[in-house]
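*Asks:* Below is the structure I would like to discuss, written out as structure tokens.
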Amino acid sequence: MPGKPKHLGVPNGRMVLAVSDGELTSTSGSQAQGEGRGSSLSIHSLPSGPSSPFSTDEQPVASWAQSFERLLQDPRGLAYFTEFLKKEFSAENVTFWQACERFQQIPASDTKQLAQEAHNIYHEFLSSQALSPVNIDRQAWLSEEVLAQPRPDMFRAQQLQIFNLMKFDSYARFVKSPLYQECLLAEAEGRPLREPGSSHLGSPDTARKKPKLKPGKSLPLGVEELGQLPLAEGRPLRKSFRREMPGGAVNSALRRESQGSLNSSASLDLGFLAFVSSKSESHRKSLGSGEGESESRPGKYCCVYLPDGTASLALARPGLTIRDMLAGICEKRGLSLPDIKVYLVGKEQKALVLDQDCTVLADQEVRLENRITFQLELVGLERVVRISAKPTKRLQEALQPILAKHGLSLDQVVLHRPGEKQLVDLENLVSSVASQTLVLDTLPDAKTREASSIPPCRSQGCLPRTQTKDSHLPPLSSSLSVEDASGSTGKRQTCDIEGLVELLNRVQSSGAHDQRGLLRKEDLVLPEFLQLPSQRPGSQEAPP
């Protein structure tokens with residue numbers, strides 16, 4: 001006789017969202033002892049991840065979703081993860097990681113075995129002709145010469161990159177894959193897990209058997225027969241697990257920030273975050289619980305890459321600006337929001353406007369770039385400007401735009417701090433003067449050259465007129481040459497330059513006199529047609 005329909009949901013606390021918050025930590029002193037054995041990535045030194053109210057012996061499959069490190073510590077979980085990577089044609093990543101783990105356990109004194117294993121790992125995964133090459137950055141490439149002096153930790157950097165790639169990219173897809181959902185369902189029903197690579201979970205009869213229900217009965221909400229769902233529709237099965245979690249557990253788990261450094265080829269799966277948000281919202285609507293729905297409804301998230309290389313998740317809540325959304329993250333990380341530029345990943349040409357609504361960044365990735373600001377006091381112009389530049393720029397590069405605006409060059413100015421005579425080297429990085437005030441002085445010869453420079457249009461317009469009035473110009477003396485004819489001294493003659501300036505001013509004045517004539521007080525007489533009748537010459541007052 002069929003009994004009541006069995007609820008297949010996992011009890012509260014047994015399902016943790018697949019957002020790992022484990023942190024790659026260095027090995028402690030006790031772990032690093034003993035002939036260079038062990039590594040910060042050793043499976044014995046991996047962080048345990050978030051604690052669970054249920055032991056891993058009771059619920060081993062559910063514990064796989066708590067952290068990537070806990071998955072690697074379970075041999076069966078590692079086997080299922082390897083099978084998943086085979087379907088994605090990236091099983092060489094976990095194979096390389098396991099090979100590095102075994103390599104680090106070789107004593108440093110056993111140079112023969114180290115050399116043999118290092119040769120095998122290099123030619124199988126890292127060389128240009130490798131049979132199963134792994135995806136690592138150019139900075140982590142190794143040449144074959146390093147095999148001459150093998151060390152237990154010689155592949156640590158490459159192993160770290162592959163570890164981050166699996167943790168932040170492959171692991172997020174594994175915990176929401178149909179393969180993992182089948183394992184969760186089998187564990188919830190008490191069925192034994194199938195061996196990785198086989199076609200069915202447990203007994204084929206139990207795996208394919210459709211639940212028989214009494215008339216008028218139905219399966220619990222969110223639970224359907226897995227075999228009848230297409231591949232893309234297999235995900236709603238997770239809705240039954242999330243339904244029984246406390247209301248704040250979903251939000252708190254989603255707010256966890258990843259503490260490990262991100263590899264350039266690894267990224268957080270934002271599609272999974274959007275799926276969690278949409279499924280949670282639709283599930284609450286189906287339950288018909290209207291109380292507090294607007295307050296507890298989770299929104300979509302934005303992945304924020306920080307300047308130090310780490311990543312964080314920000315809730316794109318409607319009604320908030322991008323500035324408000326990032327204020328909490330910047331305050332927590334000790335960043336000054338006015339000194340931050342925000343760029344969309346892949347579109348770094350133009351920074352985002354922080355006053356627009358943050359919902360435009362839902363399911364998007366943004367990158368924060370820090371800017372160094374300092375105050376620059378222009379003595380000659382009596383102005384104070386605020387300059388913002390990248391930390392990697394030098395002072396001469398940051399000052400170039402303001403100097404070009406005022407027609408100056410780097411050899412015409414000096415930079416120093418207020419009240420100090422010691423000059424600031426323009427080759428220093430901008431980060432060395434962060435939040436400081438600098439004074440920009442111009443050299444005396446720079447001021448002279450700026451005052452003596454005459455626009456070509458003015459000089460060309462007045463020179464032809466002065467050719468007809470040579471009597472007004474004093475003869476040019478031989479002392480007006482800027483440099484000596486022999487070129488031995490090469491020094492500028494300041495007095496001759498001043499004489500040239502006075503001469504050019506007189507040339508301009510002569511040109512104006514030739515055109516308009518000298519304006520005197522006697523010449524300022526109104527024409528007759530503009531004068532009043534009483535002011536006209538020869539006019540008489542009419543008799544009364």
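Placement of Cβ uses the backbone N, Cα and C atoms for every residue, glycine included.
Checked Swiss-Prot, it gives:
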type    : residues  : note
DOMAIN  : 67-184    : domain 'RGS'
DOMAIN  : 300-371   : domain 'RBD 1'
DOMAIN  : 373-443   : domain 'RBD 2'
DOMAIN  : 497-519   : domain 'GoLoco'
MUTAGEN : S258 to A : Inhibits phosphorylation; when associated with A-494
MUTAGEN : R333 to L : Abolishes the inhibition of PDGF-mediated ERK1/ERK2 phosphorylation. Inhibits interaction with HRAS and does not colocalize with active GTP-bound form of HRAS at membranes. Does not inhibit interaction with BRAF or RAF1
MUTAGEN : H406 to A : Does not inhibit interaction and colocalization with active GTP-bound form of HRAS at membranes. Does not inhibit interaction with BRAF or RAF1
MUTAGEN : T494 to A : Does not increase the GDI activity against GNAI1. Does not alter GTPase activity against GNAO1 or GNAI1. Inhibits phosphorylation; when associated with A-258
MUTAGEN : T494 to E : Increases the GDI activity against GNAI1. Does not alter GTPase activity against GNAO1 or GNAI1
MUTAGEN : T494 to D : Increases the GDI activity against GNAI1. Does not alter GTPase activity against GNAO1 or GNAI1
MUTAGEN : Q508 to L : Inhibits the interaction with GNAI1
MUTAGEN : L518 to Y : Increases the interaction with GNAI1
MUTAGEN : V525 to W : Increases the interaction with GNAI1
MUTAGEN : F529 to W : Increases the interaction with GNAI1
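Could you place the listed features in the three-dimensional structure?
*Replies:* Other Cβ atoms within 10 Å of the Cβ of R333 (mutagenesis position) number 15 in total over all chains.
Neighbour count (other Cβ atoms within 10 Å of the Cβ, all protein chains): 15 for H406 (mutagenesis position).
For V525 (mutagenesis position), other Cβ atoms within 10 Å of its Cβ number 9. Following the DSSP three-state reduction, the secondary structure of V525 (mutagenesis position) is coil.
Here the Cβ of F529 (mutagenesis position) has 6 other Cβ atoms within 10 Å, regardless of which shown protein chain they belong to.
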*Asks:* Cα distance, R333 (mutagenesis position) to V525 (mutagenesis position), nearest Å?
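*Replies:* Cα of V525 (mutagenesis position) to Cα of R333 (mutagenesis position) measures 77 Å after rounding.
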*Asks:* Provide the three-state DSSP residue tally for the domain 'RGS' (67-184): helix first, then strand, then coil.
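*Replies:* Tallying H, G and I as helix, E and B as strand, the rest coil: 83 helix, 0 strand, 35 coil.
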*Asks:* Could you tell me the C-alpha distance between F529 (mutagenesis position) and H406 (mutagenesis position) in angstrom, no decimals?
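*Replies:* That comes out at 50 Å between the alpha carbons.
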*Asks:* Helix, strand, coil: count each for the residues of the domain 'RBD 2' (373-443), based on DSSP.
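*Replies:* Taking each residue of the domain 'RBD 2' (373-443) in turn, the totals are 18 helix, 26 strand, 27 coil.
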*Asks:* Measuring Cα to Cα, tell me the gap between H406 (mutagenesis position) and R333 (mutagenesis position) in whole angstrom.
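*Replies:* Pair distance, Cα basis, whole Å: 38 Å.
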*Asks:* Restricting to the domain 'RBD 1' (300-371), report the mean pLDDT as a whole number.
*Replies:* 84
